[in-house]
Every structure is written in structure tokens, then in C-alpha cells.
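Record features (Swiss-Prot):
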type: BINDING; residues: His13, Leu14, Arg38; note: NAD(+) binding site
type: MUTAGEN; residues: Lys91 to Ala; note: Loss of activity
type: MUTAGEN; residues: His164 to Asn; note: Loss of activity
Amino acid sequence: MIHMRTGVIGVGHLGRFHAQKYAAISQLAGVFDENAERAAEVAAELRCRAFPSVDALLAEVDAVSIVTPTSTHFAVAEVAMQAGVHCLIEKPFTLDTEEADALIGMAQERHLVLAIGHIKRVHPAIQYLRQAGFGAPRYLEAERLAPFKPRSLDIDVIMDLMIHDLDLTLLLTGAEPVDVRAVGVAAVTDKADMATAWMTLNNGTVANLAASRVVREPARRMRIFWQDRYASVDFLNNTLHIYHRGAGTVPGIPGVRDEAVDLAKRDALAAEIEDFLNAIAAHRPVFCDGVAGRRVLAAALQVRVAVEAFLQR
């Protein structure tokens with residue numbers, strides 16, 4: 001148990017999960033949602049308060065998750081930080097980099113922890129690859145495909161799904177995109193529901209990322225290539241295989257060895273929230289801070305510009 005008063009602003013589908021995790025590992029003071037009935041339902045489930053306003057909640061907590069529509073992230077986080085409350089903001093960070101910069105500056109001035117919910121960073125496969133010492137990859141490809149669900153329709157598939165793989169690309173390479181090309185289609189909603197992006201980073205790495213929220217069968221895969229090996233990650237099935245050049249064990253592919261990495265199963269959201277609270281308590285960096293969240297947002301906005309140009313052709 002982490003002895004810290006916590007709260008959740010926005011307890012829709014994802015916000016409810018945030019509240020459950022806080023209730024398990026901290027002192028959950030309560031929740032707020034514009035839908036008072038929904039807030040009361042979650043509060044009853046978790047035996048906490050349903051606050052009548054954001055301000056009322058902020059007066060009773062030390063840290064908060066902001067799980068509201070992206071268009072409201074800036075305004076809600078600004079009020080929270082003005083109240084001296086540490087913030088975990090669900091991805092995407094904000095609508096634009098100007099809003100992100102303002103929140104980063106405010107957090108620094110007030111010595112507050114600002115975390116952005118890029119949850120795939122805590123996946124065991126990504127943590128293993130970051131610690132493996134393979135260096136920056138030469139090429140990455142990822143596909144993140146999901147059946148249509150009537151959620152997160154205030155944003156396009158780039159900010160909804162592709163942003164996860166954009167974050168992992170920047171994290172694994174430590175580089176920035178310098179050339180971005182992309183296509184997309186608004187198949188079901190009025191925003192891009194599928195998109196493919198090709199990008200070159202300033203260290204020479206090339207990435208090819210595909211995302212869709214209108215498929216029948218889900219898939220979440222990434223393949224990462226170095227000069228003498230490549231890794232295949234299946235996020236859906238929690239598997240990691242690393243194929244090394246050398247003494248062969250792969251049938252039909254001479255000189256290639258398959259290393260199946262044993263990955264632990266973990267509750268990613270609980271790990272993310274626990275890291276956030278421990279960062280506050282220990283005065284240490286968080287798993288994904290505002291600066292990192294801004295980098296990913298900037299890359300996603302570059303992809304969006306390219307997709308919108310394609311849609312207008």
C-alpha cells in the first residue's frame with residue numbers, strides 16, 4: 001500500500017480501470033465524471049466518494065489520473081497543477097505541442113510529477129529489449145489492428161492506436177523522425193480509421209507502422225531488425241522471439257537461431273500507476289514524463305499532417 005491520496009477524473013471505460021488500480025494500491029479518495037450517475041456507480045463499487053466537481057476532488061488528493069477526452073486534457077491538468085496535484089494524463093498527452101509545452105513548464109515550475117500514459121513502455125518484451133544492449137535498430141515494422149468500438153471517436157486512429165508504436169519506435173531508437181510519409185482512410189468515422197506511416201529517423205533507422213480500428217481480427221505485433229538479429233514481439237499473446245545469426249535452430253533457415261524469451265505476465269496499468277506514485281514519493285523520474293509524451297505527440301502530429309494531405313487529394 002502506497003500512503004497517498006489519489007483520485008480519477010473521468011471514469012468511463014478506461015477511467016474505471018484506473019480507479020480500480022488506485023483503490024488496490026493507494027488511498028483512493030474518490031472520482032469525478034461529467035456523468036454523475038457513472039461516477040456514483042464507480043464510487044459505490046470501490047467504496048469511495050463521487051465528488052460533485054473537479055475542484056472538490058482536487059482539494060482532497062495528492063495525485064490524480066486524468067482520463068477524459070483529449071480535447072479536455074490541457075484544461076483539466078492546468079487546474080490540477082494549479083491546485084498542487086501530481087498528474088498522470090492518459091495518452092495522447094494534449095491536442096497540440098503548445099498545450100504540452102505549457103503543462104511541462106507548469107509541472108517544472110511547481111515541482112510536480114507529470115506522467116503520460118504510454119502504457120506499452122512497461123511491457124516485459126520492450127523492457128527486455130531495452131536492456132539487451134543490441135543498440136539502435138536499423139528497421140522496425142509494426143501493426144496494431146483492432147475491431148471497431150464506439151470509443152475514442154474524438155481522435156483518429158493515429159492518436160488512438162498508432163501512437164503506441166510511435167512511442168516504442170522513439171523509445172527503442174532514441175531518435176526523432178526527419179522524414180514522414182503516410183496514407184490513411186476514414187472508413188467508418190469522419191476521421192482516419194486506418195493509417196500506414198513510413199518514417200526515417202535522424203539516426204538512420206527506418207520505421208513502417210500500420211494501424212486500423214476497423215478490422216475483424218485484432219493484431220498487435222512489432223518486428224525490430226538489427227544488423228545480425230531481429231526480434232518479433234506479439235503483444236496480444238505476450239511472446240518475444242529473437243532470431244540470431246549463428247548456429248541454426250530454425251527449420252528451413254540455415255544459420256539462424258531462435259531464442260524464445262520467457263516473459264512474465266504483469267498488470268501493465270497497475271505497474272504504470274505504481275511507478276507514477278513511487279516517482280512522487282521518491283522524487284525520481286517517472287516512466288514516461290511530459291517531455292517524452294511531447295516527443296511522441298509531435299511525431300503523431302507529423303503523421304496526421306501527411307494523412308490529411310493524402311485524404312484531401
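Even glycines carry a Cβ here, placed using N, Cα and C.
Locations of recorded Swiss-Prot features on the structure.
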residue: His13; record: NAD(+) binding site; CB count, 10 Å: 10
residue: Leu14; record: NAD(+) binding site; CB count, 10 Å: 17
residue: Arg38; record: NAD(+) binding site; CB count, 10 Å: 17
residue: Lys91; record: mutagenesis position; CB count, 10 Å: 22
residue: His164; record: mutagenesis position; CB count, 10 Å: 23
(message) Between His13 (NAD(+) binding site) and His164 (mutagenesis position), how many Å separate their Cα atoms?
(response) 19
(message) With DSSP assignments reduced to helix, strand and coil, which class does His13 (NAD(+) binding site) get?
(response) helix
(message) Just to be sure I understand: of Leu14, Arg38, His164, which recorded positions have a C-alpha no more than 10 angstroms from the C-alpha of Lys91 (mutagenesis position)?
(response) His164
(message) Please give the NAD(+) site's span as the largest CA-CA distance among His13, Leu14, Arg38, to the nearest whole angstrom.
(response) 13
(request) Could you say whether, by DSSP, Lys91 (mutagenesis position) belongs to a helix, a strand or a coil region? (result) coil
(request) Specify all same-chain residues, apart from the site residues His13, Leu14, Arg38, whose Cβ lies within 8 angstroms of the center of the Cβ atoms of the NAD(+) site, ordered by sequence. (result) Gly10, Val11, Gly12, Gly15, Arg16, Phe17, Val67
(request) Could you tell me which three-state DSSP class His164 (mutagenesis position) falls into? (result) helix
